[in-house]
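Quick look at what Swiss-Prot annotates:
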type	residues	note
MUTAGEN	Glu25 to Gln	Inhibits activities regarding actin capping, actin severing and actin bundling
MUTAGEN	Asp44 to Leu	Inhibits activities regarding actin capping and actin severing
MUTAGEN	Asp61 to Asn	Inhibits actin-severing activity. Does not inhibit actin-nucleation and actin-capping activities
MUTAGEN	Arg138 to Ala	Reduces binding to PIP2
MUTAGEN	Lys145 to Ala	Does not reduce binding to PIP2
MUTAGEN	Asp467 to Leu	Reduces the Ca(2+)-dependent actin-severing activity
MUTAGEN	Asp715 to Leu	Reduces the Ca(2+)-dependent actin-severing activity
DOMAIN	761-827	domain 'HP'
MUTAGEN	Trp815 to Ala	Reduces interaction with F-actin
Amino acid sequence: MTKLSAQVKGSLNITTPGLQIWRIEAMQMVPVPSSTFGSFFDGDCYIILAIHKTASSLSYDIHYWIGQDSSLDEQGAAAIYTTQMDDFLKGRAVQHREVQGNESEAFRGYFKQGLVIRKGGVASGMKHVETNSYDVQRLLHVKGKRNVVAGEVEMSWKSFNRGDVFLLDLGKLIIQWNGPESTRMERLRGMTLAKEIRDQERGGRTYVGVVDGENELASPKLMEVMNHVLGKRRELKAAVPDTVVEPALKAALKLYHVSDSEGNLVVREVATRPLTQDLLSHEDCYILDQGGLKIYVWKGKKANEQEKKGAMSHALNFIKAKQYPPSTQVEVQNDGAESAVFQQLFQKWTASNRTSGLGKTHTVGSVAKVEQVKFDATSMHVKPQVAAQQKMVDDGSGEVQVWRIENLELVPVDSKWLGHFYGGDCYLLLYTYLIGEKQHYLLYVWQGSQASQDEITASAYQAVILDQKYNGEPVQIRVPMGKEPPHLMSIFKGRMVVYQGGTSRTNNLETGPSTRLFQVQGTGANNTKAFEVPARANFLNSNDVFVLKTQSCCYLWCGKGCSGDEREMAKMVADTISRTEKQVVVEGQEPANFWMALGGKAPYANTKRLQEENLVITPRLFECSNKTGRFLATEIPDFNQDDLEEDDVFLLDVWDQVFFWIGKHANEEEKKAAATTAQEYLKTHPSGRDPETPIIVVKQGHEPPTFTGWFLAWDPFKWSNTKSYEDLKAELGNSRDWSQITAEVTSPKVDVFNANSNLSSGPLPIFPLEQLVNKPVEELPEGVDPSRKEEHLSIEDFTQAFGMTPAAFSALPRWKQQNLKKEKGLF
C-alpha cells in the first residue's frame, strides 16, 4: 500500500506559510521545484499543501489535482497520499479534490500569475526543468479574468475565438494575441502570464509582442510570424461565454447523514437550507451537497475510523450515484478545522475554543450584547484593523447634518430633534471627519420600518444627488431601522432614540401614544440607543434597562442582570425621552402604577443571559457582476488590496455588514445597481442571511478605515502608482525591436523540419500521400526515409493528413508527433 515516505515527512514543512507541491511519479511523491509552481502536465497528478497564517494559528489545505490524461493508479495514489498527509497533520487540514478544467477558485488563486496546463506527463518523459530552455513551441489558450488558466491547444487558427486571449510561445518570442471582444482585464492577465513565462522560464531573455485582434494591421511583423506558424489566417470563431453558475444552485443545500453499513454506502437526507450547526453530530459523518456544484464531507471527531478514512471515496460514490459530472469539486472537512466557506453555508457558526472580536459576547434569543473594550479614537486611522473590528472611523465628534424625506424632498431636521428617529420617516445624515487636513464623508441613509415605499425610494435617490454634490466622495451606508451601527450611535453620544412609528414633521397631526416603553442597550456613549417596544409587560427583559414614559411619570426600570454602566447610560438617554424626574424601579420592587401603565403583569424573559460561544466571522471578498442580467459573485480567496480592480465592483462581507466597493472605471449600470446587487447577494446567500443587514457603498480612493482595516497593509497611494495595460504594453517595445527574431522564426528551414530532425543535405523528394500511408518499408517508393515519411509530403498533403501546417506540427512535443504519425499511418 502507498505510504507517506520518511523522505517526504522529513522534507515536509508544516510551520511556514506558503505552497509545497509534489508530483506522483512511479506512485511516489516527488517534490516540484518552486520555480515551476503553476505549471502542470495533463498526464499527471499532483498534491499541493497550502499553509495559511490566521490571527493566532496556521490553517492547512491539501489539494490533489487530477490531470485529464492521468492514470487511475496515479489518481488513487494522490488520493491516498492526501489522506495520509491529513493524518500526519493530525486532522487539521481541509482536503480538496481538483479535476483539470474544473479547479476551485481557491486553487486557482494560489497562482496569481496564472495556471499553465501543459501536454504530456512523467510517463512520456516530461520534466519540471529549472534551466532556461528555448526549445518550446506551443499555443496557450488563456481563460479567465482573475485567476487565469492557460491550456495548450492545437497550433492552428481554428483554435482561436474572438473573446479570449492566446499566447503563441515560440521560445525566443511570445506573441500575445487579444481577441477583439476580450476585456482590458483579460488582456492584462494574459500579459502578466506572458511576462511570467519570459522571466521565470527564460530568465528574461525572450521577447514579448502584443497583437490586438481588432487592429492586426498595426502589428504586421508579428502577424507575419503567426501566419507562418499557424497557417493561413481563417475566420475566427465567435466568443465562448464563460460558464455561468446560477445563484439558485449555490443556495440549494442538502445535508445527508452517511454510514458505511457492511461495506455499502448508506446516505439519509437530514435537512435542506437553511442549515444550522447543531445538525452535525460529533459521532457521525455527513455529506453536504451544494446543488451538485460542490460536495462537502464532514467528519465528526468521534465517528468510527473506517467512516472517516473512507470520506473521499464516500463523496466519489455519492457523485456517481447522483450522476453528477466526474469533475465535481470535493472538499473533506475535519470537525473543528472547517474552512470559512463551509462555515458560512450555515446560519451561524460558533467555535467554543476561539476568541473573536474585541470583547465578550452574550446573547438571549437572537439579540447579542457586547461588553465593549475602552474606545480609543486615536487608534482608528493608525490601526485601521481596529476600526474595522469596532466599525468606527472615529469617536463620532465630527460635523453632522441631518435631513428628513418630506414630499420626496430633503428637509433639514430641527436641532431639537437630532438623535430622534421615527419609524414612519426616512433620514439622510451626512457626517464629515478629518484625516490629517483632508475631509472625508459618511452618508447614512436611515429607513424607518413604517415609512412608505415612495419615501424609501426617495431616500435612495436623494442619497445619489447628495453624493454627486460632494463629487462622489461620501461612503454611503444603508441603515434599516433596528440595525444602527456603532458609529451612528456614537454621533449622538448616548442619546439616540428610535421610535416604533410616527414622524417628527412639524405638520404632523398624529399624536403619539400617552404611554411608551423603550429598551435601552449600551454601555458607553459610542454604543447606546433606546429602542421603542410595545408598552406591554411581556416585552421586559431582566438583562436590560427600560424607560417607561407615562402622562404623569417616567420610570427607569432596572433588570437584575443589567450592569452599572448600562444603568448610567439609561439615565442619560432617559433625559432625552422625558424632561420629568425619573423614578428608579428595581426589578421585583415595582409599584402598582408601573404594572397598570403596562396593562398588568405578564411573564417576560427573566433568565440570565448566557455567554454565547464565540461567533466565527471570516471576511470574504467577492467580485460582482450583473452584466448577464443575473447577479454573479465570484469569491477571491486569500484576498488583498491588489485584488480590487478599477474596472469592477466588489463585495466585502463581514457578516453583520456588507461593503460594496466601486472601482472608478466600473460600468455605470453596476454603479447604479450597488444597493440592489448587495441585497441580491444577501437574498441568495446559502445560509439564509438577514436581508436587513447594513450595506455600505465605498468608492475607490475614498475608503474609510472600517473598510481598509480588513486588508493587510493597505496602501492609499496604490492606484496613483499603478501602471495601466497601455503603459505595460508600451514597455514591451515595438516590432522594430524583434525584427531579427521574427526573421529567424520565419526562415524557410523551419517550415517542415523540427529542431530534432536528422537533416540530410538537400530537400527530400515529394511523394503522393496514398503512396506513404500504411505502407510497410518494402512497399515504399525508392528514396523514402521510413522514419521521416511526413517530410516526403507536399505542404497540401501534409495539411490534409495532419490537420495542421508542417510548422505547427514541428512545434509539437516529440512524443505527440510520434503519436500523430502512428494515428495517421505515417510512422
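Cβ coordinates come from backbone N, Cα and C, glycine included.
At each noted position, the model has the original residue.
Values in this document were obtained by computation on a predicted structure and should not be read as measured data.
Projection of Swiss-Prot feature records onto the structure.
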| residue | record | DSSP class |
| --- | --- | --- |
| Glu25 | mutagenesis position | strand |
| Asp44 | mutagenesis position | coil |
| Asp61 | mutagenesis position | strand |
| Arg138 | mutagenesis position | strand |
| Lys145 | mutagenesis position | coil |
| Asp467 | mutagenesis position | helix |
| Asp715 | mutagenesis position | coil |
| Trp815 | mutagenesis position | helix |
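Neighbour density for Asp44 (mutagenesis position): within 10 A of its CB lie 26 other CB atoms from the protein chains shown. When the mutagenesis positions Asp61, Asp715 are compared by the number of other C-beta atoms lying within 10 angstroms of their own C-beta, Asp715 comes out lowest. Every protein chain considered, the tally of other Cβ atoms within 10 Å of the Cβ of Lys145 (mutagenesis position) stands at 21. Closest to Trp815 (mutagenesis position) by Cα-Cα distance, out of the mutagenesis positions Glu25, Asp44, Lys145, Asp467, is Asp44. For the mutagenesis positions Asp44, Asp61, Arg138, Lys145, Asp467, Asp715, a Cα to Cα distance of within 10 angstroms from Glu25 (mutagenesis position) holds for Asp44. Cα-Cα distance from Asp44 (mutagenesis position) to Arg138 (mutagenesis position): 19 Å (rounded to the nearest whole number).
Helix, strand and coil content of the domain 'HP' (761-827), in residues and according to DSSP, is 36 helix, 0 strand, 31 coil. Counting every protein chain shown, the number of other Cβ atoms lying within 10 Å of the Cβ of Glu25 (mutagenesis position) is 16.
Geometry remark: Arg138 (mutagenesis position) versus Asp467 (mutagenesis position), CA distance 51 Å. In the shown protein chains, 19 other C-beta atoms lie within 10 A of the C-beta of Arg138 (mutagenesis position). Confidence across the domain 'HP' (761-827), taken as the mean pLDDT and rounded to a whole number, stands at 78. Taking CA atoms as the reference points, Asp715 (mutagenesis position) and Lys145 (mutagenesis position) are 23 Å apart. Taking the C-alpha positions, the distance from Lys145 (mutagenesis position) to Asp61 (mutagenesis position) comes to 24 Å.
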